[in-house]
Amino acid sequence: MGFRKILASKSHHSRHHNQHHKNLKLQNHRYVLISNITGSHETKYLSPFRMDNCSGSRRRDRLHVKLKSLRNKIHKQLHPNCRFDDATKTSDDKCVSYEVPERDGLATISLEEVFPKSNRCQIPEENLGETDSVIHRDLGNFANENDYPQWRKVESQYNLENVQPEEDEIVDRLRSEIRSTKLKSVKTTSRTLEKAIEARCTGKRVLQQLSCQSNQLTKIESNCDMLKIQSNVADRKIDELAHENRSLLALKSPNPFRKKREREKRDQIYNLKLKHRHLQQETMKRAQDSDKNLAINLSSEYGRYGQGVERQRILRDAQKYQFEADEEDNQMEIDLYGNLEQIKAVSGDLKIMAHAFGREFEAQNTRMFDIENNVQQADNALQAKRYRLEKVIGKRW
């Protein structure tokens, strides 16, 4: 049987009012008694929560704390299937527990093993009447050390001397936690490295697609340049056709004053060739710039770490993160360092590719805008030449 907090007042201090104790409210009473029922009568011990500074109260408080620690040791360490009986019982009269349901399969540890009858401190008979008005404040002094509760017998019976966790257990637990944390870190960095390498491969594919797209734009620009040149040639051919299609009555003798006009025509043809060459150079320059944007320096291979001098340096730097390091722990540190270094290298490659993407996107957007303008101008010129050619062919004399 165990200690039980019972409210004490002028009319409620006896063990014969258990049912009425259930209905009392704790917040309406200031003083609390902890009761233990002996063989023939009730023995009361003051609660450690009382507002008293006497030496007897402090001694009882220490006993209460030590007893509570002993109960927890028995319950948690050695007897997980045992519990203290919260009922207030005597050898003459058996009382039910205070709203504590019985649990099957659990043994009950009696506090008689801790407090034998011969060592229980009883309330002096001359002070029994004080409990009718106030809480009894002094339950007598212990005569000697043998009057203290005999929990030494219980410690020896339940072997509680060495229930504290051993230093080796603490070390093993710390080593296990460190090892599990490092394993998680290695796995996490490995997964991160895999995702980074996948992103790097995707970036390479995008670079290849941009390179193919740049080649297509180069071909389109070359065709636009040829369209401009052929448009100028068409103008010259239409002029010749108009000259040959002149009236029959027109003079056909050579004009000695046309040398200047012929010279201008030759200059026009020469300028047309220069323009063609200039357009081709611009097209090639754009293609080269595109290739230069896409020709980035990436880390083709990532070295293996943990060999020779590099291994010693890694292990020397990792000593502050290790606890009783062994070969497995050293290997985890090397793997972790290698994963982080590779992630760093791949991240640098991704950054370089991102900048290359930005430059190439801007360049290709500019090229496509120029292609659109050139095609629009060539279409307008083609419509004008068609109208002029129809006018020359349909001319009547």
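Just so you know, glycine gets a Cβ as well, placed from its N, Cα and C.
Annotation of the mutagenesis experiment Lys66 to Glu in Swiss-Prot: Strong decrease of the sporulation rate and loss of lipid binding; when associated with E-68; E-71 and E-73. According to DSSP, Lys66 (mutagenesis position) sits within a helical segment.
What Swiss-Prot says about the mutagenesis result for Leu67 to Pro or Asn is this: Strong decrease of the sporulation rate. Cβ neighbour count for Leu67 (mutagenesis position): 18 (other Cβ atoms within 10 Å of its Cβ, all protein chains included).
The note that Swiss-Prot attaches to the published mutagenesis Lys68 to Glu is: Strong decrease of the sporulation rate and loss of lipid binding; when associated with E-66; E-71 and E-73. Close to Lys68 (mutagenesis position) in the fold, though at least 6 residues off in sequence, lies no residue with a CB less than 8 Å from its CB.
Under the heading of mutagenesis, Swiss-Prot lists Leu70 to Asn and annotates it as follows: Strong decrease of the sporulation rate.
Annotation of the mutagenesis experiment Arg71 to Glu in Swiss-Prot: Strong decrease of the sporulation rate and loss of lipid binding; when associated with E-66; E-68 and E-73.
Quoted from Swiss-Prot, the note attached to the mutagenesis of Lys73 to Glu states: Strong decrease of the sporulation rate and loss of lipid binding; when associated with E-66; E-68 and E-71.
As annotated by Swiss-Prot, domain 't-SNARE coiled-coil homology' applies to 330-392. Note on the domain 't-SNARE coiled-coil homology' (330-392): DSSP counts are 63 helix, 0 strand, 0 coil.
Taken together, the residues in the domain 't-SNARE coiled-coil homology' (330-392) have a mean pLDDT of 87 on the 0 to 100 scale.
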